[in-house]
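Submitted below is the structure of interest, expressed as structure tokens.
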Amino acid sequence: MKASAVTAALAVGASTVLAAPSIKARDDVTPITVKGNAFFKGDERFYIRGVDYQPGGSSDLADPIADADGCKRDIAKFKELGLNTIRVYSVDNSKNHDECMNALADAGIYLVLDVNTPKYSINRAKPKESYNDVYLQYIFATVDAFAGYKNTLAFFSGNEVINDGPSSSAAPYVKAVTRDLRQYIRSRKYREIPVGYSAADIDTNRLQMAQYMNCGSDDERSDFFAFNDYSWCDPSSFKTSGWDQKVKNFTGYGLPLFLSEYGCNTNKRQFQEVSSLYSTDMTGVYSGGLVYEYSQEASNYGLVEISGNNVKELPDFDALKTAFEKTSNPSGDGNYNKTGGANPCPAKDAPNWDVDNDALPAIPEPAKKYMTEGAGKGPGFAGPGSQDRGTQSTATAEPGSGSATGSSSSGTSTSSKGAAAGLTVPSLTMAPVVVGAVTLLSTVFGAGLVLL
């Protein structure tokens with residue numbers, strides 16, 4: 001089907017949706033909000049204690065939130081671990097998720113959700129082509145499917161799209177997607193659900209990417225920043241791992257920061273890093289993290305092994321459970337940065353950071369209607385994909401263009417008027433970097449993550 005036909009079909013679908021879909025969600029859940037550089041549950045500081053959850057990995061891509069029986073089976077294990085959050089990398093936005101999301105809510109568990117799938121994502125080798133209206137329709141439909149649940153903690157706009165110096169040229173498109181998601185949430189009059197990015201932990205541009213996602217006008221800035229970190233390999237320590245330097249370098253950062261993946265498996269995992277992550281050594285800067293990963297897949301990071309309805313606990317399960325049981329959150333507010341705020345945009349430093357100005361691509365023209373009409377029904381996993389389909393952006397966005405359409409609601413929980421302190425960009429030898437636990441469907445697909 002030609003791109004023009006796809007666009008026309010989407011327009012027909014969108015025109016029939018004048019309001020957000022009705023979702024039977026729990027009303028007695030306290031949503032997570034952003035204050036300064038921290039998350040809060042009401043007036044109490046919220047630290048993410050979670051795992052990454054995508055049973056089946058790359059060999060059998062499935063939506064675990066649409067699998068009510070499997071979800072309830074695994075919630076029992078989540079509760080045993082003492083979790084309050086799970087991350088899911090791919091969901092089918094054509095399916096119903098009420099039963100699992102409500103069961104998670106009953107267990108006090110929140111969801112951090114990646115909006116992308118392997119077929120609907122930004123291609124780091126062709127970011128301009130893959131940032132199109134067909135792609136945006138898919139991820140907006142995913143927002144529609146989950147925004148009604150109060151235990152939807154946050155959305156990830158991408159995962160490790162930038163994984164080296166040359167791929168940093170895709171950063172404006174990652175930031176544009178983040179902007180568009182935030183604008184869609186506000187324009188559709190959903191509650192303020194944080195949107196951020198999950199970065200690769202690479203010395204070449206980790207700090208620059210963090211700075212970039214928190215610079216510019218409020219409508220362009222992210223609500224949080226996260227990165228995947230496998231640099232603490234037991235036996236280790238706060239200093240030996242280099243985590244002390246990362247805390248130093250991120251001190252003064254104006255957004256909530258957390259680990260979207262952690263848990264090096266080079267040696268026997270004891271999860272010694274848990275005691276540091278939830279201590280005052282780090283809580284002024286970090287808001288917890290997500291252990292990779294719940295189910296045993298080919299990369300051998302699993303806490304449990306799933307076979308049908310049976311779940312077998314592996315040694316790492318007990319190790320993590322013990323680490324969490326021994327580690328409580330700090331009392332009070334954890335010395336968070338109450339001011340928050342924007343920082344200056346990073347200067348171009350090719351080949352490590354190949355972004356030469358602050359300009360972002362404008363939202364593709366056919367996608368603008370979704371802000372007022374809604375995205376329509378999501379195509380789900382069966383959809384044809386968006387990598388080379390749809391209409392691309394043809395203009396540069398003006399500052400403020402990501403403000404809500406037909407709404408005066410605030411675009412962020414923090415303000416650039418209170419500028420964050422400057423971050424310290426480390427030398428490339430700051431700390432060892434261990435190869436992460438995830439691979440992509442293709443070496444060029446950034447956001448479409450497939451777990452192994």
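Placed from the backbone N, Cα and C atoms, the Cβ positions cover glycine too.
Just so you know, the substitutions we noted aren't modelled in this structure.
So Swiss-Prot has the following annotated:
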- Tyr89, Asn159, Tyr292: (1,3-beta-D-glucosyl)n 1 binding site (BINDING)
- Glu160 to Leu: Loss of function (MUTAGEN)
- Glu160, Asp201, Arg206: (1,3-beta-D-glucosyl)n 2 binding site (BINDING)
- Glu160: active site, proton donor (ACT_SITE)
- Glu261 to Phe: Loss of function (MUTAGEN)
- Glu261: active site, nucleophile (ACT_SITE)
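Give me the local environment of each listed feature.
Cβ neighbours within 10 Å of Tyr89 ((1,3-beta-D-glucosyl)n 1 binding site), excluding its own Cβ and spanning all shown chains: 25.
Glu160 (mutagenesis position) carries neither a helix nor a strand DSSP state and counts as coil.
All protein chains shown were included, and the count of other CB atoms within 10 Å of the CB of Arg206 ((1,3-beta-D-glucosyl)n 2 binding site) stands at 23.
Its own atom aside, the Cβ of Glu160 (mutagenesis position) has 25 Cβ atoms within 10 angstroms in the protein chains shown.
Secondary structure at Glu261 (mutagenesis position), taken from DSSP and collapsed to helix, strand or coil, is strand.
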Just to verify a number: CA distance, Glu261 (mutagenesis position) to Asn159 ((1,3-beta-D-glucosyl)n 1 binding site), in angstrom, no decimals.
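Cα-Cα, rounded: 11 Å.
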Looking only at Glu160, Asp201, Arg206, which the record lists for (1,3-beta-D-glucosyl)n 2, tell me the maximum pairwise CA distance in angstrom.
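About 11 Å separates the two most distant Cα atoms.
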Taking the Cα atoms as reference points, how far is Tyr89 ((1,3-beta-D-glucosyl)n 1 binding site) from Glu160 (mutagenesis position) in Å?
12
Quick check for the class: what is the C-alpha distance, in angstrom and rounded, between Arg206 ((1,3-beta-D-glucosyl)n 2 binding site) and Asn159 ((1,3-beta-D-glucosyl)n 1 binding site)?
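For Arg206 ((1,3-beta-D-glucosyl)n 2 binding site) versus Asn159 ((1,3-beta-D-glucosyl)n 1 binding site), the Cα atoms are 13 Å apart.
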Of Asp201, Glu261, the recorded positions given in the record, which has the fewest other CB atoms within 10 A of its CB?
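Taking Asp201, Glu261 as the recorded positions, the minimal 10 Å Cβ count falls on Asp201.
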Taking the Cβ of Asn159 ((1,3-beta-D-glucosyl)n 1 binding site) as the centre, count every other Cβ atom within 10 Å, in any protein chain shown.
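Within a 10 Å radius of the Cβ of Asn159 ((1,3-beta-D-glucosyl)n 1 binding site) lie 26 other Cβ atoms.
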